[in-house]
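Peer 1: Before I ask anything, here is the structure I am working with.
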Amino acid sequence: MATEEMKKLATVMAIGTANPPNCYYQADFPDFYFRVTNSDHLINLKQKFKRLCENSRIEKRYLHVTEEILKENPNIAAYEATSLNVRHKMQVKGVAELGKEAALKAIKEWGQPKSKITHLIVCCLAGVDMPGADYQLTKLLDLDPSVKRFMFYHLGCYAGGTVLRLAKDIAENNKGARVLIVCSEMTTTCFRGPSETHLDSMIGQAILGDGAAAVIVGADPDLTVERPIFELVSTAQTIVPESHGAIEGHLLESGLSFHLYKTVPTLISNNIKTCLSDAFTPLNISDWNSLFWIAHPGGPAILDQVTAKVGLEKEKLKVTRQVLKDYGNMSSATVFFIMDEMRKKSLENGQATTGEGLEWGVLFGFGPGITVETVVLRSVPVIS
């Protein structure tokens with residue numbers, strides 16, 4: 001794999017992840033959620049929420065929000081109370097701090113001086129501020145003040161693919177570039193009490209978690225000091241036909257409000273083969289079970305329908321499902337948790353490559369639009 005052509009490709013060189021300290025077990029969450037939102041009187045709604053949690057295939061999640069925070073700021077726990085100011089303040093501070101924790105882990109694994117980081121890409125769902133989280137992280141990490149910064153807000157669950165697409169373009173077109181990506185996601189802006197008229201809001205309360213991931217991307221790695229993990233071969237973005245309005249988020253005085261169509265899993269799964277064919281036809285690959293898979297776990301129904309539509313073997317989304325089980329849906333950061341888990345499991349299991357022993361793989365991001373990001377990956381030999 002270490003040909004001159006491959007050396008020119010952008011590669012992921014390090015991965016770091018972080019979560020808030022507060023761990024919530026899914027089996028206990030309905031009781032916690034309805035208690036802290038003063039909603040225990042909504043007995044039928046609580047039963048619906050319990051079923052959502054039971055069917056989520058999530059075991060635990062990490063959240064910044066605590067009972068103490070909700071007691072001090074009761075409007076956050078209400079369904080549509082004015083609360084944006086306090087949410088925003090927590091989000092701005094928390095996103096930067098959690099992102100810093102993940103970034104320091106990635107930089108430590110990379111093992112090179114921070115002065116070699118030439119570009120910074122930061123992505124988070126909310127917390128729009130000036131200067132933004134990119135500026136805050138530059139300061140918190142003590143990066144060179146001339147680092148070239150990019151800031152993405154309000155992209156959502158597909159954005160892990162977006163930032164890789166941008167990092168690939170930067171790394172391959174700027175000699176010596178080393179790009180630090182930080183995706184830091186918190187649900188502080190969208191936590192709210194239940195509503196009998198807005199049931200899709202409860203889906204988010206049942207599956208979303210907080211987490212940050214950081215990766216370092218560069219082309220032409222110095223193999224004496226840098227260790228590639230995955231090569232970024234190609235990238236693509238598309239809007240799913242007839243999907244307008246299927247996934248939306250609106251920032252209101254009461255925080256970020258999500259709206260989802262029940263048809264989201266069908267819309268995504270019906271179009272996944274087209275995305276695969278467009279990405280892999282140039283490589284003469286049409287056996288989707290010959291790939292390793294890193295798919296954003298928007299929820300179990302999406303994973304189930306994609307598996308069925310593509311004819312995937314059960315084990316293909318094993319790592320994706322494990323991350324969903326252990327962390328929930330952490331928006332843009334989730335695919336990097338999956339990528340990190342996959343390379344670790346490949347080493348633990350004695351497999352030949354970072355991609356479960358396979359050479360070629362695909363990373364998918366699904367989110368508002370419906371937008372689909374597709375990244376073709378190539379694994380590298382495992383070095384124990």
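Cβ coordinates are placed from backbone N, Cα and C, and glycine is handled just like the others.
In this structure the noted substitutions are not present, so the sites keep their original residues.
So Swiss-Prot has the following annotated:
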ACT_SITE  CYS157  active site, nucleophile and monoketide coumarate intermediate
MUTAGEN   CYS190 to Gly or Thr  Normal benzalacetone synthase activity
MUTAGEN   GLY249 to Leu  Reduced benzalacetone synthase activity
MUTAGEN   SER331 to Val  Enhanced benzalacetone synthase activity
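For each feature listed, report its degree of burial, its nearest neighbours and the pertinent distances within the displayed model.
Peer 2: Here CYS157 (active site, nucleophile and monoketide coumarate intermediate) comes close to ILE247, HIS296, GLY298, ASN329, SER331, SER332, THR334, GLY365, PHE366, GLY367, PRO368: these same-chain residues lie at least six apart in sequence, with C-beta atoms under 8 angstroms from its C-beta.
In the three-state DSSP scheme, CYS190 (mutagenesis position) falls into the coil class. Note: CYS190 (mutagenesis position) has non-local neighbours LEU125, ALA126, GLY204, LEU208, GLY249, GLY255, LEU256, SER257, PHE258, i.e. same-chain residues 6+ apart with C-beta under 8 A of its own C-beta.
In three-state terms derived from DSSP, GLY249 (mutagenesis position) belongs to an extended strand segment.
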Peer 1: To which of the mutagenesis positions GLY249, SER331 does the lowest count of other Cβ atoms within 10 Å belong?
Peer 2: GLY249
